[in-house]
Amino acid sequence: MVLSQRQRDELNRAIADYLRSNGYEEAYSVFKKEAELDMNEELDKKYAGLLEKKWTSVIRLQKKVMELESKLNEAKEEFTSGGPLGQKRDPKEWIPRPPEKYALSGHRSPVTRVIFHPVFSVMVSASEDATIKVWDYETGDFERTLKGHTDSVQDISFDHSGKLLASCSADMTIKLWDFQGFECIRTMHGHDHNVSSVAIMPNGDHIVSASRDKTIKMWEVQTGYCVKTFTGHREWVRMVRPNQDGTLIASCSNDQTVRVWVVATKECKAELREHEHVVECISWAPESSYSSISEATGSETKKSGKPGPFLLSGSRDKTIKMWDVSTGMCLMTLVGHDNWVRGVLFHSGGKFILSCADDKTLRVWDYKNKRCMKTLNAHEHFVTSLDFHKTAPYVVTGSVDQTVKVWECR
């Protein structure tokens, strides 16, 4: 590249200033003579430190160029492997991609839970503002608010048909809502403290709940009566989730354990105790993932010939653990989050795990290689909850920043 006469003159003066101000007197006088420079004080001021400034700005720009090049390469790779026009990925391998499709505002306090409806193109969010909101995830439209709780709504759960919605709250109640008429049809009292988790059992006849009163209770949907109480946790029970056939329930607690209970007998079948802090969340592995898990972990197929069941747990110790419930063994620990893990679940294709945490990220894990394969900076504040649609390519997240975000997978 050829410099113009003016640029050459400016460069020479900047070099002369650099030589003089750094004490290279001899080199300065030779250079000044050879470059035929007529130095005067006014001009000197203009070129003082100019060479160093140019040099540092070039380095800064080089760094920026390298960052942009790496982002461009990543985008190209994503476009060819996952973009709508590139080579088609198997839907089982679709993962959430930034940016979000929608960022939905409306809650006036942190969002505590987000879930998809099993049938319609809606999702539901619960919040510390004591409300439940319904949104259309395809259009991003707000549909309605369900009001009835008098304190933070902690968890929500649909039955398999999506006709009933259960919610639980720090107001110590569990409510059952008719999701067709959007009316509260039953309120259940019985816990002595904040009810932190609720789930409708797969058969739709019973609801299970967990509380800060250290108990897990089972309720009859038809009557609202409490029919069973499971005791054993020594601290606040954070979450409770039934397995696919409803014969087992898993729970996690501030006592740093995960427990698995036999519903019929109320017996604690397993106590899983390798976390080093409060266990915030749990999730059962779908049967579609059993073969991938067995392959990844080398776990034995039992006498029954069936592997599993398998369970995931996420903790304030910043780790995610995978457990073989039948043996009580921890099969793997995934490390990567920089803060409390608040939500964890299996990808519907069975090959990946998704998690969210107080480090404001949503992460996708390739558990076969025990590595985090994608990190999305999902929210401005802690990410409290996530859900993965069973059939449509969407993930939803909720946050302390009061927003709900919809992420498209491809």
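Note: Cβ is positioned from N, Cα and C throughout, glycine not excepted.
None of the listed substitutions appears in this model.
Annotation comment: Swiss-Prot describes 7-39 as domain 'LisH'. Across the range of the domain 'LisH' (7-39), the DSSP-based residue counts are 25 helix, 0 strand, 8 coil.
According to Swiss-Prot, the experimentally introduced change Ile15 to Arg is described as follows: Impairs self-association and reduces protein stability. Around Ile15 (mutagenesis position), the same-chain residues six or more apart in sequence whose CB sits under 8 Å from its CB are Phe31, Ala35, Leu51, listed in sequence order.
Close to Leu19 (mutagenesis position) in the fold, though at least 6 residues off in sequence, lie Ala27, Tyr28, Phe31, each with a CB less than 8 Å from its CB. Per Swiss-Prot, mutagenesis Leu19 to Arg is noted as: Impairs self-association, reduces protein stability and promotes localization to actin fibers.
While the structure shown retains the original residue, Swiss-Prot records the mutagenesis experiment Phe31 to Ser with this note: Abrogates interaction with NDLE1, NUDC, PAFAH1B3 and RSN. Also impairs localization to centrosomes and microtubule plus ends. Reduces protein stability. Take the CB of Phe31 (mutagenesis position) and look out to 10 A: across all protein chains shown you find 17 other CB atoms.
Here the residue is the original one, while Swiss-Prot reports the published mutagenesis His149 to Arg with the comment Abrogates self-association and interaction with DAB1, dynein, NDEL1, PAFAH1B3 and RSN. Also impairs localization to centrosomes and microtubule plus ends. Reduces protein stability. In sequence order, Ala130, Thr131, Ile132, Ser167, Ser169, Asp171, Thr173, Lys175 are the residues near His149 (mutagenesis position), counting only same-chain partners six or more apart with C-beta under 8 A. Reduced to three states, the DSSP call for His149 (mutagenesis position) is coil.
In sequence order, Ser109, Thr112, Ser127, Glu128, Asp129, Ala130, Ser169, Ala170 make up the list of same-chain residues 6 or more apart from Ser152 (mutagenesis position) whose Cβ falls under 8 Å from its Cβ. Where Swiss-Prot documents Ser152 to Trp as a mutagenesis experiment, the accompanying text is: Abrogates interaction with NDEL1.
Other C-beta atoms found within 10 angstroms of the C-beta of Gly162 (mutagenesis position) number 15, with every protein chain shown included. In Swiss-Prot, the entry for mutagenesis Gly162 to Ser states: Abrogates interaction with PAFAH1B3 and RSN. Also impairs localization to centrosomes and microtubule plus ends. Reduces protein stability. The structure shown retains the original residue.
The 10 Å shell around the Cβ of Ser169 (mutagenesis position) contains 25 further Cβ atoms across the protein chains shown. Under the three-state DSSP scheme, Ser169 (mutagenesis position) falls in the strand class. Quoted from Swiss-Prot, the note attached to the mutagenesis of Ser169 to Pro states: Abrogates interaction with NDEL1, PAFAH1B3 and RSN. Also impairs localization to centrosomes and microtubule plus ends. Reduces protein stability.
Annotation of the published mutagenesis Arg238 to Ala in Swiss-Prot: Abrogates interaction with PAFAH1B2; the original residue is retained in the structure shown. Long-range neighbours of Arg238 (mutagenesis position) (same chain, six or more residues apart, CB within less than 8 Å of its CB): Ser196, Ser197, Ala210, Ser251, Cys252, Ser253, Asn254, Val278, Val279, Glu280, Cys281.
Looking at Swiss-Prot, you'll find the mutagenesis Asp317 to His noted as follows: Abrogates interaction with NDEL1, PAFAH1B3 and RSN. Also impairs localization to centrosomes and microtubule plus ends. Reduces protein stability. The Cβ of Asp317 (mutagenesis position) lies under 8 Å from the Cβ of His275, Glu276, His277, each of which sits 6+ residues away along the same chain.
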